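See structure below.
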Amino acid sequence: MPGQELRTVNGSQMLLVLLVLSWLPHGGALSLAEASRASFPGPSELHSEDSRFRELRKRYEDLLTRLRANQSWEDSNTDLVPAPAVRILTPEVRLGSGGHLHLRISRAALPEGLPEASRLHRALFRLSPTASRSWDVTRPLRRQLSLARPQAPALHLRLSPPPSQSDQLLAESSSARPQLELHLRPQAARGRRRARARNGDHCPLGPGRCCRLHTVRASLEDLGWADWVLSPREVQVTMCIGACPSQFRAANMHAQIKTSLHRLKPDTVPAPCCVPASYNPMVLIQKTDTGVSLQTYDDLLAKDCHCI
């Protein structure tokens, strides 16, 4: 009996699977059963979709773990060379003649500090966030970063997968949600800049009153994200708050001059503002027009603060 079959699936699991399946596209790596199928999906189909969602969730947790590991290492080794940071881009991709894959990477999407080929530690390309196969494109991307004209709007890569994979690539490329995972070495002298910043952290106004990092716990509903973000359900939002007295965490000479002029002409020159000096990346599982994807946001959570 159908009812007996459905009882083999855990109730909370099936509710989660049905909720996720309602967001997924036809034909993708996380596709729904065919719309024309009138009967309710059986346990084997539910198990298959549940496994695919678990795979996406595992990729999310793995990426989050790598990002946190990068951050923890960097925070505890500020005088050493930190581990590579992870950034995820979404290049344009098309399948050319002979089974070649052509990638177009917009320069506007490249992280700060590129194009410096020496900063690129590793680059991995996948046709979708859930694809099991990836291509190491570190060498061709380094070459493009070294040779391409700085004014060129995009970088172009051509991949030559094995002939045995051409048919599968042809089928997957039409519904691809490509992902380029970059592992970047940090820019030089970062730890020394942080050490100098910590030396000027004594607040003349009293503890907790000057420019500093502040954390607020917020739900997806609080942020207005509940209709498009699936995970995490709660975010520890870090932001910069506090006053900017003279010489406190001044970002540059302009901030110092602004402080001096504010003392002389407070009605016409505003005081410096406390703003983020750098950011921590954040990974979201989010709904898209074509299904569910992982997305890294590089400028969402403040990491350090200064006055400007």
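Quick reminder: no glycine exception, Cβ is built from N, Cα and C everywhere.
Nothing has been swapped: the model has the original residues at all the noted spots.
As recorded in Swiss-Prot:
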MUTAGEN   TRP225 to Ala  No effect on interaction with GFRAL. Attenuates GDF15-mediated food-intake inhibition
MUTAGEN   TRP228 to Glu  Abolished formation of a ternary complex with GFRAL and RET
MUTAGEN   VAL283 to Arg  Abolishes interaction with GFRAL. Abolishes RET phosphorylation and cellular signaling mediated by GFRAL and RET
MUTAGEN   VAL283 to Ala  Reduces cellular signaling mediated by GFRAL and RET
MUTAGEN   ILE285 to Ala  Reduces cellular signaling mediated by GFRAL and RET. Abolishes interaction with GFRAL and GDF15-mediated food-intake inhibition
MUTAGEN   TYR297 to Glu  Abolished formation of a ternary complex with GFRAL and RET
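Projection of Swiss-Prot feature records onto the structure.
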residue: TRP225; record: mutagenesis position; DSSP class: coil
residue: VAL283; record: mutagenesis position; DSSP class: strand
residue: TYR297; record: mutagenesis position; DSSP class: strand
Cα proximity to VAL283 (mutagenesis position), best match among mutagenesis positions TRP225, TRP228, TYR297: TYR297
Candidate mutagenesis positions TRP225, TRP228, ILE285, pick with smallest Cα gap to TYR297 (mutagenesis position): ILE285
Integer Å distance between the CA atoms belonging to ILE285 (mutagenesis position) and TRP228 (mutagenesis position): 9
Densest Cβ neighbourhood among VAL283, ILE285 (mutagenesis positions), 10 Å radius: VAL283
Integer Å distance between the CA atoms belonging to ILE285 (mutagenesis position) and TRP225 (mutagenesis position): 11
